Amino acid sequence: MENRWQVMIVWQVDRMRIRTWKSLVKHHMYVSGKARGWFYRHHYESPHPRISSEVHIPLGDARLVITTYWGLHTGERDWHLGQGVSIEWRKKRYSTQVDPELADQLIHLYYFDCFSDSAIRKALLGHIVSPRCEYQAGHNKVGSLQYLALAALITPKKIKPPLPSVTKLTEDRWNKPQKTKGHRGSHTMNGH
């Protein structure tokens, strides 16, 4: 029988970022209770030797599975050190990989309070609304002018510790373009 290869997208992440993310997930599962229904699988519960952990996040009748890996081939930089993360959306027998931004949006659909567009309508009708969004990572678009105006009136409350963002977990903090000052010293430009 010949070898069968399965190719997966694995985001290279440094070890400390993975540790921080796991810690945030466990805190919100066991202490704050904001991640009710999430399931954390340790490395010793997995039959695969390269899997460091898995977090299963129920999304209705589907689920999001964030798997962290160790012992992979090192990346192009010394600090990659063979650590990585894959993000998978599963429903029954179907599964597909998703990017970190979409994962954060899916999580936000089901978890964490949000001051959303519906809050504007509720406020006009005199109903009590949640005055802030607890999970800013789930928003990657600019809101309506009404939403921005109402959101500007209410200062967001800082949540300690922050909620676990998949985008934050997979972002490349070393290869971001360096910001330099413009001609007058006040404007910023991205590497130009």
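Yeah, the Cβs are placed from backbone N, Cα and C, and that goes for glycine too.
Here Swiss-Prot flags His108, Cys114, Cys133, His139 as Zn(2+) binding site, drawing on experimental evidence. In Swiss-Prot, a mutagenesis experiment is listed as Lys22 to Tyr, Phe, Trp or Val, annotated with the note Impaired viral infectivity. For the published mutagenesis Glu76 to Asn, Swiss-Prot gives the following note: Does not affect viral infectivity. Where Swiss-Prot documents His80 to Asn as a mutagenesis experiment, the accompanying text is: Does not affect viral infectivity. Experimental mutagenesis is annotated in Swiss-Prot for Asp104 to Asn, with the remark: Does not affect viral infectivity.
Where Swiss-Prot records a feature, it is marked here on the structure.
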residue : record               : CB count, 10 Å
Lys22   : mutagenesis position : 19
Asp104  : mutagenesis position : 25
His108  : Zn(2+) binding site  : 20
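His108 (Zn(2+) binding site) and Lys22 (mutagenesis position) have their C-alpha atoms 18 Å apart, to the nearest angstrom.
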